[in-house]
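Enquirer: There's a structure below that I have some questions on.
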Amino acid sequence: MAQVKAEYDFQSQPNTGELSISAGEVLTVIRENIDGGWIEGRNVRGSVGLFPESYVTPYQASRPPPVLPPPLPPTSSGPPAASSRPFDDWGGASEVAAPPSYGAQHHHQPTPSVPEVTRSSYPSQNDDFDDEWTDEDDEQEPTRPNVQSSIGSNSRRDLSRSHSEHGGPDRGSNKVNKNINRFSNFVKSGVEAYVIGESKTTSQISERHEVVMNNGIIQWKPIQQYYTCIVDKPKKESKLKGLKSFIAYSITSSLTNIQRQVSRRYKHFDWLHEQLSAKYVLIPIPPLPEKQVAGRYEEDLIDHRKHILQLWVNKICRHPVLSQSEVWLHFISCTDEKDWKNGKRRAEKDEYIGGAFLNCITVPHQPLDPNNVDMQVERFQRSVKTSEEAMRVMQERMNMFQKVFAGPVKQNWQKMGSAFKTLQQSFEIDETVASRRLTEALAYTASEYHEIGQVFDAHTKNDMEPVLENLYSYKGTVQNVPDIIQVHKQAVQKFRDSEGRLSSAEAEKMKQRIDAMSYTVIAEVQHQTAEKVEDMKSTMGTYLKKQAMFYQEVATKLTSLAARYD
């Protein structure tokens, strides 16, 4: 196989499938001419990944240097001359090119919507259960900047992909001269390798899923056994003799006859989200609650996070693929520390992630009409775009209602209560029986008006907050849809570009892989569309019922007050 030599250091970004290389390092080329100016290669340690093509030069092992004759004896018996070896030989030469500034301003995405080719290059090396996570506790890390303001104040992921403006070096001048797209998701997710039939896997498939045709509708095979998971009992815990503290949540699943309860931290949820995002490349993973530090142990914050986690768990349980995911089932059921660590390692070394996961999906044999596929995907994309805008407007109005009800409306009711109290005090001077009855009625009215103000405040949390949480969950899920659709479009285009250069047999096999990918995308479109309808029916129906109960409660109080003046 061809080899190349690194001319510059290149530092990989986490969770991208890139491979760090050092100047002078010799690498074996696996695949060249990858979109965006990349090479896939292997280093001497066996790690595989992508690195910029313009950072390396072709390398051929040179022949050993000829054996030189022994040096002539010195002609002088004086002390040896000081060595004239230049400082350059020690790595400090002034002529050594400075490494390029590639990626210096690269914007890191916590959970790319379409993840890396492989995680096997980054296995966990630590056997300690707690220390397998970073030393910084999840509850005490600095708040991540919220770069996705378009999704709302509680958004967690970045809607728009960042693209690096930096490229590789010019070998003559050591300056950047070529733009390299670090977010070539079609390549890095392994989808390109799948499309061209070069997915590299050595292990057997342990998790299989199926797309079926039901009355002409393409969909995931329905769930055979529905189950639920409850996120509850948030509890403050600590480690290192109290130096680090965090909130742990219990998860109780109905999957088995015996309800099993496990305890998980937010950091564990975050790890699971990363595994799901990496493996299920064409499935938008719902968002977790945002990580926050300020007031992290306040009751309202803990309760809010618990509700978002519950929504997240609900969506996973309802998904025909995610609900049967091995890493998910391990997450909700494993109580043994040793088994947990082994399962964690298995997930991190899983070969069937990204594009390779498509090998785990069985689809109908019937070929798909490309035009019909394009039409369905485009319609879904338009639906997502219009729904996002509509939900943004709903989110803004609901936020406004919350502020008004918890602020001016509550205050005005309670100010009216104070006015009734003042009126009551003015009638206390009269000592007649009639005035005494009126005084009692006014005093009770003042108290009830104050209570109605509190009811308006509670309404914002109990009735409005769930709507906002559901809007957050939906928008955080579909924000990944544009990237998924883009990867599908690139796969289809790859086939169209290659079709004329392939034999009929090769073209047919490639078309089958494209069809399998299209079946998967349409099945997911069908699921997401059905979920949106059911979620919105349930959310708005529940909200309006609570609205009616709320106003009935206020009306009942006012009717009762009016009767006191009869």
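In case you wondered, yes, glycine gets a Cβ from its N, Cα and C as well.
At each noted site, the model still has the original residue.
Below are the features I grabbed from Swiss-Prot:
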type    : residues      : note
DOMAIN  : 1-61          : domain 'SH3'
DOMAIN  : 227-339       : domain 'PX'
DOMAIN  : 362-566       : domain 'BAR'
MUTAGEN : ARG265 to Gln : Defect recruitment by phosphoinositide to phagosomal surface
MUTAGEN : LYS494 to Glu : Defective recruitment to the phagosome
MUTAGEN : ARG501 to Glu : Defective recruitment to the phagosome
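For each listed feature, how buried is it and what is near it?
Expert: Across the domain 'SH3' (1-61), mean pLDDT in this model comes to 85.
When secondary structure is read from DSSP and collapsed to three states, ARG265 (mutagenesis position) falls in the strand class.
The number of other CB atoms found within 10 A of the CB of LYS494 (mutagenesis position), across every protein chain shown, is 18. Following the DSSP three-state reduction, the secondary structure of LYS494 (mutagenesis position) is helix.
Applying an 8 A CB threshold to same-chain residues 6 or more apart, the list for ARG501 (mutagenesis position) is empty.
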Enquirer: What is the number of other Cβ atoms found within 10 Å of the Cβ of ARG265 (mutagenesis position)?
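Expert: That number is 18.
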Enquirer: Measuring Cα to Cα, how many angstrom lie between ARG265 (mutagenesis position) and LYS494 (mutagenesis position)?
Expert: 42
Enquirer: What does DSSP say about ARG501 (mutagenesis position): helix, strand or coil?
Expert: coil
